[in-house]
Amino acid sequence: MSFLVSKPERIRRWVSEKFIVEGLRDLELFGEQPPGDTRRKTNDASSESIASFSKQEVMSSFLPEGGCYELLTVIGKGFEDLMTVNLARYKPTGEYVTVRRINLEACSNEMVTFLQGELHVSKLFNHPNIVPYRATFIADNELWVVTSFMAYGSAKDLICTHFMDGMNELAIAYILQGVLKALDYIHHMGYVHRSVKASHILISVDGKVYLSGLRSNLSMISHGQRQRVVHDFPKYSVKVLPWLSPEVLQQNLQGYDAKSDIYSVGITACELANGHVPFKDMPATQMLLEKLNGTVPCLLDTSTIPAEELTMSPSRSVANSGLSDSLTTSTPRPSNGDSPSHPYHRTFSPHFHHFVEQCLQRNPDARPSASTLLNHSFFKQIKRRASEALPELLRPVTPITNFEGSQSQDHSGIFGLVTNLEELEVDDWEF
């Protein structure tokens, strides 16, 4: 009799046994504050949101059976080409979803363990601004993860295809508010996200903001006690290096904590406002030195770019640097409007500049917490819910598909979406 268990069977047992038996218990365990924990509690608004948002309100779960899903077209690859992302239709309701299929036979044991951690976190977390997994199951030798299709794609998709010089400030405020609410919850649960960036911010057809990238989350709780710092370097993190804080990149004995995510929020704010991530295309060693030496990215506008540079063509400006003290040569980039003026001839509010400066403090202790940032003056301009305001602010962008929740069995036009879907960097979504 063989005691060897295949990787698909091992993860199948883990999914069925651990999630069913320990799911609710884990929600209670990690939701409690560890003894002696003196960290700041979440603000009242966030706490109310967490308390009132029941598991049933996240989204109805789908049946964990491959036959319930009609795979329509491949819209992306990822996880070192072991993952295929499909647009699919959930047959019982006709709703269009995203199905992420991972070939477990080709995964190393380390990858399987990595995936187990992601699935555990997906069951543990329950928040309106965190992407919910509608179903997770094994089909043949593949792990299937089902999520709702995000019709606006990611924030990175938006800046790559429509807002090449950056988004408007109010839209960014709505997006970052959703991200900070998710981070406030994640930190309250004792985790560090470690992968906040525009491609991990998804926007649904109705303008709701979701934070994804759960695969990189790390628990700061060990043996029931919250650790002051952690030292683990994120696996498979090559694509996220520009967003990582100096203390994470430094990998020394001082370690890092949840404040490292706040630095990533600051970098993401610059990414959304400038149309590209700071430290873009910079070698990893140089990037580390820049961050350790205190080089701080900024919002590119009339207050940070010298007036003489604003009269130059974009090809001779700081357009692609994201750093206020460097002059780079780059190819011209299209602007949002028809005006021939410099794309960064604009002015962001002092509140937005201060918000970014606070997030990018070199000393982690000087950075505000997520709950504190939610009360920052930058967000005072928000007057409506994101679901009401964001679709208007994203115009002329329209959702890629309006099939979400449809009961129709008619697929006419669905394959006409393929061209648009291929423009999305779905392999970066990481749900």
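The count begins at 1 with the first shown residue.
Cβ atoms are placed via backbone N, Cα and C, with glycine included.
Feature annotation from Swiss-Prot assigns domain 'Protein kinase' to 69-379; the stated evidence is sequence analysis.
Looking at Swiss-Prot, you'll find the mutagenesis TYR185 to Phe noted as follows: Suppresses STK11/LKB1 activation without affecting complex assembly.
One entry in Swiss-Prot concerns the mutagenesis experiment HIS231 to Ala. Its note says: Inhibits interaction with STK11/LKB1; when associated with A-. Reduced to three states, the DSSP call for HIS231 (mutagenesis position) is coil.
Quoting Swiss-Prot on the mutagenesis of PHE233 to Ala: Inhibits interaction with STK11/LKB1; when associated with A-. All protein chains shown were included, and the count of other CB atoms within 10 Å of the CB of PHE233 (mutagenesis position) stands at 13.
A mutagenesis experiment is reported in Swiss-Prot for this position, LEU241 to Ala, and the note states: Inhibits interaction with STK11/LKB1. Of all Cβ atoms in the protein chains displayed, 16 besides its own lie within 10 Å of the Cβ of LEU241 (mutagenesis position).
Reduced to three states, the DSSP call for GLN251 (mutagenesis position) is coil. In sequence order, HIS231, PHE233 are the residues of the chain that are 6 or more apart from GLN251 (mutagenesis position) and have a CB within less than 8 Å of its CB. Record note (Swiss-Prot), mutagenesis GLN251 to Ala: Inhibits interaction with STK11/LKB1. The unchanged residue is displayed.
Among the mutagenesis experiments that Swiss-Prot reports, THR329 to Ala is described with the note: Loss of STK11/LKB1-mediated phosphorylation.
According to Swiss-Prot, the mutagenesis experiment THR419 to Ala carries this note: Loss of STK11/LKB1-mediated phosphorylation.
Reduced to three states, the DSSP call for TYR185 (mutagenesis position) is helix. Following the DSSP three-state reduction, the secondary structure of LEU241 (mutagenesis position) is helix.
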